[in-house]
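Student: Submitted below is the structure of interest, expressed as structure tokens.
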Amino acid sequence: MKRRELEKKLRKVRVTPQQDKYYTIGNLQWAIRMINLMGIKCVCDEECSAAEVALIITQFSALDLENSPIRGKEEVAIKNTLKVFWSLLAGYKPESTETALGYWEAFTYREREARADKEGEIKSIYPSLTQNTQNKKQTSNQTNTQSLPAITTQDGTPRFDPDLMKQLKIWSDATERNGVDLHAVNILGVITANLVQEEIKLLLNSTPKWRLDVQLIESKVREKENAHRTWKQHHPEAPKTDEIIGKGLSSAEQATLISVECRETFRQWVLQAAMEVAQAKHATPGPINIHQGPKEPYTDFINRLVAALEGMAAPETTKEYLLQHLSIDHANEDCQSILRPLGPNTPMEKKLEACRVVGSQKSKMQFLVAAMKEMGIQSPIPAVLPHTPEAYASQTSGPEDGRRCYGCGKTGHLKRNCKQQKCYHCGKPGHQARNCRSKNREVLLCPLWAEEPTTEQFSPEQHEFCDPICTPSYIRLDKQPFIKVFIGGRWVKGLVDTGADEVVLKNIHWDRIKGYPGTPIKQIGVNGVNVAKRKTHVEWRFKDKTGIIDVLFSDTPVNLFGRSLLRSIVTCFTLLVHTEKIEPLPVKVRGPGPKVPQWPLTKEKYQALKEIVKDLLAEGKISEAAWDNPYNTPVFVIKKKGTGRWRMLMDFRELNKITVKGQEFSTGLPYPPGIKECEHLTAIDIKDAYFTIPLHEDFRPFTAFSVVPVNREGPIERFQWNVLPQGWVCSPAIYQTTTQKIIENIKKSHPDVMLYQYMDDLLIGSNRDDHKQIVQEIRDKLGSYGFKTPDEKVQEERVKWIGFELTPKKWRFQPRQLKIKNPLTVNELQQLVGNCVWVQPEVKIPLYPLTDLLRDKTNLQEKIQLTPEAIKCVEEFNLKLKDPEWKDRIREGAELVIKIQMVPRGIVFDLLQDGNPIWGGVKGLNYDHSNKIKKILRTMNELNRTVVIMTGREASFLLPGSSEDWEAALQKEESLTQIFPVKFYRHSCRWTSICGPVRENLTTYYTDGGKKGKTAAAVYWCEGRTKSKVFPGTNQQAELKAICMALLDGPPKMNIITDSRYAYEGMREEPETWAREGIWLEIAKILPFKQYVGVGWVPAHKGIGGNTEADEGVKKALEQMAPCSPPEAILLKPGEKQNLETGIYMQGLRPQSFLPRADLPVAITGTMVDSELQLQLLNIGTEHIRIQKDEVFMTCFLENIPSATEDHERWHTSPDILVRQFHLPKRIAKEIVARCQECKRTTTSPVRGTNPRGRFLWQMDNTHWNKTIIWVAVETNSGLVEAQVIPEETALQVALCILQLIQRYTVLHLHSDNGPCFTAHRIENLCKYLGITKTTGIPYNPQSQGVVERAHRDLKDRLAAYQGDCETVEAALSLALVSLNKKRGGIGGHTPYEIYLESEHTKYQDQLEQQFSKQKIEKWCYVRNRRKEWKGPYKVLWDGDGAAVIEEEGKTALYPHRHMRFIPPPDSDIQDGSS
């Protein structure tokens, strides 16, 4: 029916025959809205039929409206309106409501007659069913059984199943009293074991009294049916949904055509739904939700109430209070009329006595029979049901339809059994009284069991009693300010009206609001004078506030909340959106502020800076600085790329130095594969994020800057920042701290929404249909704090976020192209490498062609020429970045595998999901010379950590090679921290090197290297042949150079034995696979051409053959560098000069140190160039001079030192004589004299006080600073200082300090002055007991305490520096000790603490060597030669790891342990046992 036609017909129907009021479309809409409120779907549209409206009327009539807010007149009005609507749709033309009701009664009568006729036909077909129907009105089972077990057969005729009849009887008995409860579900599982789908449906519909339970079961089964249909689309092999539910088939067809699996699936669906309904019904209610039923005996109600109160965790006084009041307030109307005159303080016995006759007729009769039995009177009343109309109606009433809770709107329970209870302490949902933390007990003024509607239950478009309550801390005026207040026992929605004095409600609320009627008052308004009714002492509650007010009732179109209520609940009114305030965070500084002068700017930049400052000043981001602000930071402007607009920057380097820095909250970018899949995705960019957060008032003066005009046209303008400035070190930390709190609040309000934050970029994802509303809500929340999120910064579905391109299901890198510029500066190359590193998970190409160009480059503006390999590397990057591949996100439960591939200059890895890569990268190999296994394990640990960060779970690994090679390589690894689960794939990956253990029958090369000054010598020895090379370098480079020389000269299979652990470990771990630099790179290039290289190690200087010869060769090479000879023949004409590169490297060497041969008329001058001695030869003679190749033409003074030493030991000459006679430097001559012991004894100079020094020799003394006594001790070798504040200068305090010193450090010798506290017997005895040498200096000679005296001065300087930052002397002393012992002060070198640790390490090594020498015993052995003959016994010179060196026939030989058998040393004193 069309809307206009329906409206015309409604206006012709009178509400009552006596009045001229007619129905309108608004009355119908009101009735439909109330029907929807009760959970019944009712839609008034053009396609609505009379049958649908009749079904709605039947459902509404079956509802339990006992405690609902719509009962009485409103219930009758709703039914009458719906019946009028039905009569119009049915084709009738009612004149009034009574006429429509008559049409409805006639219709229902015809329906009952038709149903009775149909039942009669079925009974005539099955006479056996009539046997149990004669007492239908006496038993409720037969009353509730409306659906008979008539099953349609395959040919269409009904059949009777006697077993089904028994099952129906069992089900009817099980659901008679409590409906579908847990007991009934158990019975249902038994009786439906062999039933088909149609029979199960018939069984459920046979209990019309509990039709709501059946409807709930059917709705849950339909949900499972819909879910199965969706699942069936992706699983075609599964049974059809129609086969499971038996749709379109008779019972016989279901029993024959449908499989047992389908029937069992439907049966399980029904049982699961019934169990959910039963569990939802039988939740234990709290005392607040217990109400007495209309026919329930008062005794039963009190028993339930007491049982609930006993289960509460509350004080006894609270339980007594609730029992007194709830026993009256929650009683039914009959009991309340009796109990209210008695009052709440009446004893419970009197209440029970007064209400004993209240209840159903059955309970009254039972009470009367029990009373008569106690009196001994035989009851003349038969034990049958009373025949009163009320009792008969209560026992034989028709089937009850489903029940619905008007509190939460859900079916299956009533309001008194609702699970959504509230705490009776504070009135808030979500917890019980036992867990309540609120101290507000005044809310008991209002009925706390009144439910407060929530946004999840109702929507704003529903009735006024169902709108969500508005609970802000303020009231916004951008829309009508409606709020809800609990007044007089009901939630009332009203309009905030600051012009009204009182609360004015509609007249409809007069009967609903609890209060005392008062005197009516006159209201004067726009429409004139109006008389309003009044109620006083009306209790109200809003949030946590309560009170008592007067309420007026008049003919007002909307409820109004006036100032009598608003003054207690409203804090402020505002129309602005930005209402939240951001509290600035305090910032600490150390030292004075920056005072850097402003440098001059060009006129163009000055004008641009003026415009920017003007805009910032107008926006309030900066303000004028005070006249007495002495701080200043330079400011400048640059042009933005692309737009050409000017941008202001500040040089905050000085301010950043004095600012106490905070910790940034962001630990890095989120990994895009770890972002969860969702249906909707949105990215938001916050504009001017830093400029939104205020800067602390106390810190703003430190950010001052100046705008200096051109040519000093006028005074400078001074400004300071009011918000976070760009470039300041603490701006990111303060921004992250502030926004974190806002984001956390958003996440709490939307826990199912995915929200990522990285600086000012937000990523929002969800699976909700109202995703856009959530995004808008988040934007509004950010906007309330002042953060701007412009529309042009919002991206949806396919977003570009922090360098990635994301869709709800996929991700990839944003397409880009790297510019190839040749040549380019170091700075530009660094930026290019950084861009390549960013996209390496996509490209997975090693960057060594680019990074090798950056070695030893310190000048950022230096030009670099790209190599062809570098250009090719960048081109490969551009090829893959032109259109990056889309990748999947990580799914929950999916197996993650990391595949590792070895490349010459790195390790390539891929994170696989279902065999597809979703992340990857390259781990470059550094130059730490570590072995491959360590590097791979370290890489696996890093990758596992990355996957844990990305997904929260660990991954397995897929490695190249075989498990046998991997396990064999792991056995050589000594320090394994963690072994991950690994799998292997076939790949030519070699875990072991060409280098291995020493093998016999191979040529063996002994290598050694040494260093003297800056000159290094490398030597190898093999079977009497020696080769050496001198070059500038280190000890390690010399050792490696010797190995490189041996590899170049050696055969394809050879052995190399070295005494360097560094070289041995590096060679053993396959150096050819590592991209090392220098000599390692040379070795790596040579090794692939070798078949096998055996590497061994022997200790140095142990007299081992081969190693001794190599060591002597090193010494000889270093000594031979002193005589100077030309590399090529030289011919000098008279007066000719010629330059000569000697190839001699020695630190401190000078040309004057060399002496030419006496027979050569050559003048020699020169200098040191890059530590190399370069000479200039001048022929001062008259003839040609020819110097042959390798001919020594001058010698160094070093060769004269032994002769000078020997001469001095014989004649004890003075240093001056040694200088003139042997041409030595005076410093060396004095050293020769100083080392002579005879000259020391015969000296006649007076002995002054000495200043003893040495390892673990401590000097101690006391000093005073600011009236404080400080005990100081200094370790003379390292300068390590230990100090402690002591209360007085006594021997006891010094002894305690010495004990603490010994506890921390090694003390072998203590030296002090002759003070009484240091020479006391207590100190002497303590040192003697501890085994410490105790000495004292010469009296009154401060030189004997020079070290500790200098420490006094340094310590006091540091104490004065730290005094202002510390509250106590002890704290300043701790800082001073850390500064003296562990800080280098910018001068480099070792700290005193590091020098002391080296001394400790040396002491430990000496102890180990002494212990080893004591435990060393003489070893002898037998050896097996190539002919497998045993020879011996031979003495073992050295026993190593896997091999030993023996003395064989006067020569040394190396044998592996497998060819040796050790025996006890032979002893000539042991006699033969046979004698």
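Just so it is clear, glycine is given a Cβ too, placed from its N, Cα and C backbone atoms.
This is the original sequence, none of the listed changes applied.
Quick caveat, the model's predicted, so the values are computed rather than measured.
For Pro17 to Leu, Swiss-Prot lists a natural variant annotated as follows: In strain: Isolate R29-106 and Isolate R29-Nadin. Positions annotated as domain 'Peptidase A2' by Swiss-Prot, on the basis of sequence analysis: 492-565. One natural variant catalogued in Swiss-Prot, Val577 to Ile, is accompanied by this note: In strain: Isolate R29-Nadin. Swiss-Prot lists 619-806 with the feature domain 'Reverse transcriptase', giving sequence analysis as the kind of evidence. Natural variation at this site is recorded by Swiss-Prot as Arg645 to Lys, annotated: In strain: Isolate R29-Nadin. According to Swiss-Prot, the domain 'RNase H type-1' annotation covers 999-1119, on the basis of sequence analysis. The note that Swiss-Prot attaches to the natural variant Lys1226 to Arg is: In strain: Isolate R29-106 and Isolate R29-Nadin. The note that Swiss-Prot attaches to the natural variant Thr1244 to Ala is: In strain: Isolate R29-106 and Isolate R29-Nadin. The domain 'Integrase catalytic' annotation in Swiss-Prot covers 1248-1400, and the record cites sequence analysis as its basis.
Describe each of these features in terms of where it is and what it packs against.
Tutor: Residues within less than 8 Å, Cβ to Cβ, of Pro17 (variant position) and separated from it by at least 6 positions along the same chain comprise Glu95, Ser96, Glu98.
Across the domain 'Peptidase A2' (492-565), the model assigns an average pLDDT of 85.
Sequence-distant contacts of Arg645 (variant position), defined by Cβ-Cβ distance under 8 angstroms and a gap of at least six in the same chain, are Lys639.
Secondary structure at Lys1226 (variant position), as computed by DSSP, is helix. The 10 Å shell around the Cβ of Lys1226 (variant position) contains 11 further Cβ atoms across the protein chains shown.
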Student: Could you give the number of helix, strand and coil residues in the domain 'Peptidase A2' (492-565) as assigned by DSSP?
Tutor: 6 helix, 43 strand, 25 coil
Student: In the domain 'RNase H type-1' (999-1119), how many residues does DSSP put in helix, strand and coil?
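Tutor: Secondary-structure composition of the domain 'RNase H type-1' (999-1119): 50 helix, 38 strand, 33 coil.
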